[in-house]
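> Take a look at what Swiss-Prot says about it:
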- 1-79: domain 'Glutaredoxin' (DOMAIN)
- Cys12 to Ala: Abolishes activity (MUTAGEN)
- Cys15 to Ala: No effect on activity (MUTAGEN)
Amino acid sequence: MSNVTIYATDWCPYCRSLLKGLDGQEYDLIDVDQDEEAGEWVKSVNDGNRIVPTVRYSDGTHATNPLAAEVIAKIEALA
């Protein structure tokens, strides 16, 4: 398991952009359209809204629709 889990969908342009920017980085990817429990977690941290991409870090923090550079910086900080 990596230090980063990305909650996304395959139809979301923001998700595709983030994943493209993270090319070469290690992360776990969960499709919230396929995993109802994951979708509920996303809603729980986004005021009841299923906003993707949402990123969960191994230190317990999370970010909604972050820039790839922000995720990479956090990956490096957690390494």
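Every residue, even glycine, has its Cβ placed from backbone N, Cα and C.
Here the original residues stay in place, and none of the substitutions has been built in.
On a predicted model such as this, the values are computed, not experimentally measured, just so you know.
Any idea what these are sitting next to in the structure?
Look at the domain 'Glutaredoxin' (1-79): DSSP puts its residues at 30 helix, 16 strand, 33 coil.
Over all protein chains present, the Cβ of Cys12 (mutagenesis position) has 18 other Cβ atoms lying within 10 Å.
Within the same chain, residues at least six positions away from Cys15 (mutagenesis position) with a Cβ under 8 Å of its Cβ are Ile6, Ala8, Thr9, Val52, Pro53.
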